[in-house]
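Everything on this sheet refers to the single structure shown next.
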Amino acid sequence: MNITTLTNSISTSSFSPNNTNGSSTETVNSDIKTTTSSHPVSSLTMLNDTLHNIRTTNQALKKELSQKTLTKTSLEEIALHSSQISMDVNKSAQLLDILSRNEYPINKDARELLHSAPKEAELDGDQMISHRELWAKIANSINDINEQYLKVYEHAVSSYTQMYQDFSAVLSSLAGWISPGGNDGNSVKLQVNSLKKALEELKEKYKDKPLYPANNTVSQEQANKWLTELGGTIGKVSQKNGGYVVSINMTPIDNMLKSLDNLGGNGEVVLDNAKYQAWNAGFSAEDETMKNNLQTLVQKYSNANSIFDNLVKVLSSTISSCTDTDKLFLHF
């Protein structure tokens, strides 16, 4: 089954990548405090393990997002792995913060030498920073790309998936609103009122649903930037509470409603086969637009995870290099 048959497989699924369990975070905080307070050097080991976990989970998430088959199970796995990454990112940031504030236990003579050195040095006019300052910057980088980039896509995919799930329910009901129009088999009877009501309810529910940001509002410039990033046909920039948001573009639903109005009548409408096929082709084209939008978002989310994975790889390498340098420096 590919993305075009998503309607039957995700109608009851719940994609909530930001639904991280609060008690899990508290447990992580407790574990970090207990371990680092009793043995500060272990925070480096914990950080290395956590970054490794992020990469492993992210690789699994990228594999799921690259699949052409999206099922209820795969969507649940995507949500689970997204939440796990968010929790591990939070843990990494805390560990990096601890490393930036606490002294790394080193050789006594080396510590005295370091304390006697200038706090800052100049090399070719560029300011040098300590490893603890570097780790603090790394912590900020991890948080920034997670909060301001990865989670934006998580929320956008979640919101659009929920909308399409509800549209899938309308499609499932459509079969019951179509019946033969006569005994000759040359006409079709369509319950226009029932279909129109379902589409209007869907539009009312999601017309103000934000793809970005998840909460509050942003500037018009920022909203336009993310509309372009997410895909111009997926959303639209609209005003809200004095600011701007990127809302779900409901144009496909609007076009479906217009096509029903063009059939004439608001109750049962009898269409000859040619007219029904023409209407159904237009209706299906709008459905295809929404499917393509969802597929585009999923692909962009996969690309965002690739960028995040590369960042974690670079940060892991940076931390390892710092640690190796410290070991060489203290080996005397």
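Including glycine, each Cβ sits where the backbone N, Cα and C put it.
Noted in Swiss-Prot for the protein shown:
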VARIANT   ASN102 to His  In plasmid pMYSH6000 and plasmid pCP301
VARIANT   ALA136 to Asp  In plasmid pINV_F6_M1382
MUTAGEN   LYS151 to Glu  50% reduction in hemolytic activity; when associated with K-154
MUTAGEN   GLU154 to Lys  50% reduction in hemolytic activity; when associated with E-151
Enter the number of other CB atoms within 10 angstroms of the CB of LYS151 (mutagenesis position).
20
Protein Cβ atoms within 10 Å of GLU154 (mutagenesis position), excluding its own
25
In three-state DSSP terms, GLU154 (mutagenesis position) is classed as helix
